[in-house]
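Here's what Swiss-Prot has on this protein:
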| type | residues | note |
| --- | --- | --- |
| BINDING | HIS108, HIS110, HIS125, HIS182 | Cu cation binding site |
| BINDING | HIS125, HIS133, HIS142, ASP145 | Zn(2+) binding site |
| VARIANT | ASN23 to Tyr | In strain: cv. Cvi-1; enhanced stability and better tolerance to photo-oxidative stress conditions; when associated with S-39, A-101 and K-164 |
| VARIANT | ASN39 to Ser | In strain: cv. Cvi-1; enhanced stability and better tolerance to photo-oxidative stress conditions; when associated with Y-23, A-101 and K-164 |
| VARIANT | THR101 to Ala | In strain: cv. Cvi-1; enhanced stability and better tolerance to photo-oxidative stress conditions; when associated with Y-23, S-39 and K-164 |
| VARIANT | ASN164 to Lys | In strain: cv. Cvi-1; enhanced stability and better tolerance to photo-oxidative stress conditions; when associated with Y-23, S-39 and A-101 |
Amino acid sequence: MAATNTILAFSSPSRLLIPPSSNPSTLRSSFRGVSLNNNNLHRLQSVSFAVKAPSKALTVVSAAKKAVAVLKGTSDVEGVVTLTQDDSGPTTVNVRITGLTPGPHGFHLHEFGDTTNGCISTGPHFNPNNMTHGAPEDECRHAGDLGNINANADGVAETTIVDNQIPLTGPNSVVGRAFVVHELKDDLGKGGHELSLTTGNAGGRLACGVIGLTPL
C-alpha cells in the first residue's frame, strides 16, 4: 500500500498531536508546515513546535551633544571652553581663560575654524542672519556676539553663558568654528565707534580655539 502524505499547517507556538500507526515513517518539517507520511508514526505520540520571534535590541539614542575648544595665542593667554546642548534647547558654554589683564574682554564666536594665520584667519563674527553687532540680549546681534568676560586680579576669567543662537547641530552648527578672546572690552555696538557695529571695537585677538565634538 502506497504511503499517503498529510500536510498540517500551524502557527507558533503550537503542538501537533500524532495518532499511533503501525507503519514506519519519517518526519519532515519546515517553517510553514509539517509533512508526515503514515510509516512508523506509532513511534511518535506528540511533537511540539515553537517558533521564537527574534529579540530586538533596545537602542537608546541621546540627543545631547558636547564640544570643546582649546584656546591658544601668541601671548600667555590660554583657556578651555566647553559647550553642551540637550535636544534642541540652548547651548551652555563654560569658559575658563587665564593670562588676561584684569577687567573685561570681548568674547566672540568667529565664522571659520581656520587658524593657519593665527586668530586673524578665523574671519569675522559668526553671523548667519546678516545682523549688525550687538549685545547677547539684543534682538539685532551676530549669533557669535557673546559679550564680555571679566578677568580677576589674577588674570583669570571664568563664566557660564547660555545662548540659543550657537547650536551644536543643524544648519547653523558652531562645530568647526572658533572662539576668540579679545584685547579690549566689547562696546556691544553702542560705543559710537566706526567699528562698534562690526566688532564692538574690542581690539586685537589674544587667543582662539576651534570647536570640536567630544564624547559625552
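Including glycine, each Cβ sits where the backbone N, Cα and C put it.
Nothing has been swapped: the model has the original residues at all the noted spots.
In this view, ASP145 (Zn(2+) binding site) is surrounded by 29 other Cβ atoms within 10 Å of its Cβ, with every protein chain counted. The Cα atom of HIS108 (Cu cation binding site) lies nearest to that of ASP145, taking the recorded positions THR101, HIS133, HIS142, ASP145, ASN164 as the candidates. Separation of the C-alpha atoms of HIS125 (Cu cation binding site) and ASN164 (variant position): 16 Å, rounded to the nearest whole number. Other residues of the chain with a Cβ within 8 Å of the Cβ centroid of HIS108, HIS110, HIS125, HIS182, the Cu cation site, are GLY106, PHE107, LEU109, THR122, PRO124, PHE126, GLY144, ASP145, PHE179, VAL180, THR199, ALA202, ARG205. A gap of 9 Å separates the Cα atoms of HIS110 (Cu cation binding site) and ASP145 (Zn(2+) binding site). Residue pair THR101 (variant position) / HIS182 (Cu cation binding site) shows a Cα separation of 11 Å. All protein chains considered, the CB of HIS125 (Cu cation binding site) has 23 other CB atoms within 10 Å. Taking Cα separation as the measure, ASN164 (variant position) is nearest to ASP145 of the binding-site residues HIS133, ASP145, HIS182.
Distance from the CA of HIS182 (Cu cation binding site) to the CA of ASP145 (Zn(2+) binding site) is 12 Å.
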